[in-house]
Amino acid sequence: MAESVERLQQRVQELERELAQERSLQVPRSGDGGGGRVRIEKMSSEVVDSNPYSRLMALKRMGIVSDYEKIRTFAVAIVGVGGVGSVTAEMLTRCGIGKLLLFDYDKVELANMNRLFFQPHQAGLSKVQAAEHTLRNINPDVLFEVHNYNITTVENFQHFMDRISNGGLEEGKPVDLVLSCVDNFEARMTINTACNELGQTWMESGVSENAVSGHIQLIIPGESACFACAPPLVVAANIDEKTLKREGVCAASLPTTMGVVAGILVQNVLKFLLNFGTVSFYLGYNAMQDFFPTMSMKPNPQCDDRNCRKQQEEYKKKVAALPKQEVIQEEEEIIHEDNEWGIELVSEVSEEELKNFSGPVPDLPEGITVAYTIPKKQEDSVTELTVEDSGESLEDLMAKMKNM
């Protein structure tokens, strides 16, 4: 009897887990009112509690963004829906992006719970399915397209390229931006290869294995350095990174660092898409010193990726074809704002005197003048003063001086 009760309790627990998974898989369609509301066709700046976009539209009123509603016209692909990618997807969803394409082959595990976004009851689901369900409930206005596969395989690579080149907001048009949020070099190089071949702008992000530093990088094929222009040592040495992993050893992971990296990544995405502020080509983050280094890297003319070299040549031709603008610098007159009486300083030395004291000016080409000349050497002339003898004695002269 006791065994039967125990089996029934186990069966109840199994059914409860299955029910939780089924509820997670019941993803509401766009416009079905995910999150308890219907789809909003047009963003409004009306300040009411029921408007999810009022705080975002305030950016336009404050002069930060000229047209925030334009964000609904963009499609962004996110490769890797882990600690950085899932938070990135959530932020873009809350910002009201037009469409998100999510790529990941992994499943949610309890070991992921130290990161952000995922919940324990989603364990066992694919990351893209779990993310889509949660994101649709946050904002049903966003369109989602999810792909549960590994982009590094030969079979899936062509499909991945097809979706980023034809999976835009309008079918047949490319996405506006690809975001790399993966945790291995093989996947980064795969994204780099695809984007170089298609001429697709993308942003790369990463967090260090000790979890206290990270970075983001904007890569415009031909204009800035691609991931293969200056690859990490593990890639340059052709080492199989799978051999670097050891049993029972994993990389450290902090939700704070991943949240910071995801935040600066999405901030850079918004500035790039909505054209405000300064877009960073490279921005690092060091949590130990709270240091944010920035830089820009030029592409390597000897890059191993032939498509990168091809994009560089096309970019040079594009720049050469631009009309050259001649910059004419006008000399500004010095204006003394506090000179009410029109007082002018006049030199006490005349031009003739200045010319006499100036040295010879060499014959120079047109447009070149000397800063100064060596003054002429003045000949020392000694003038002797003579006094005529008056014939008076010394006593007479002394007497005259006393009478003065």
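Placement of Cβ uses the backbone N, Cα and C atoms for every residue, glycine included.
Note that the structure is predicted; figures quoted are calculated from it, not measured.
Record features, source Swiss-Prot:
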- Gly83, Asp104, Lys127, Asn150, Asn184: ATP binding site (BINDING)
- Arg188 to Ala: Abolished ability to activate UFM1 (MUTAGEN)
- Cys226, Cys229, Cys303, Cys308: Zn(2+) binding site (BINDING)
- Cys250 to Ser: Forms a stable intermediate complex (MUTAGEN)
- Cys250: active site, glycyl thioester intermediate (ACT_SITE)
- Leu345 to Ala: Abolished interaction with UFM1 and decreased interaction with GABARAPL2 (MUTAGEN)
- Tyr372 to Phe: Does not affect ability to transfer UFM1 to UFC1 (MUTAGEN)
- Tyr372 to Ala or Glu: Strongly decreased ability to transfer UFM1 to UFC1 (MUTAGEN)
In the structure shown, which of the binding-site residues Lys127, Asn150, Cys303 has the fewest other Cβ atoms within 10 Å? Asn150
Among the recorded positions listed here, Cys226, Cys229, Cys308, Leu345, whose Cβ has the fewest other Cβ atoms inside 10 Å? Leu345
Other C-beta atoms within 10 angstroms of the C-beta of Gly83 (ATP binding site) total 26
Within 8 Å of the Cβ centroid of Cys226, Cys229, Cys303, Cys308, the other same-chain residues by Cβ around the recorded Zn(2+) site are Asn192, Asn196, Ala225, Phe227, Ala228, Pro299, Asn300, Asp304, Asp305, Arg309, Gln312
Can you name the residues of this chain that are 6 or more positions from Asp104 (ATP binding site) yet have a C-beta less than 8 Å from its C-beta? Val79, Gly80, Val81, Gly82, Gly85, Ser126, Lys127, Val128, Asn148
By a three-class reduction of DSSP, Lys127 (ATP binding site) is assigned helix
Fewest other CB within 10 angstroms, which one of the recorded positions Asn184, Arg188? Asn184
Minimum Cα separation from Cys308 (Zn(2+) binding site), reported as the residue among recorded positions Asn150, Asn184, Arg188, Leu345 that achieves it: Arg188
Maximal Cα-Cα distance (Å) across residues annotated as binding ATP, namely Gly83, Asp104, Lys127, Asn150, Asn184: 17
According to DSSP, collapsed to three classes, what secondary structure does Cys308 (Zn(2+) binding site) have? helix
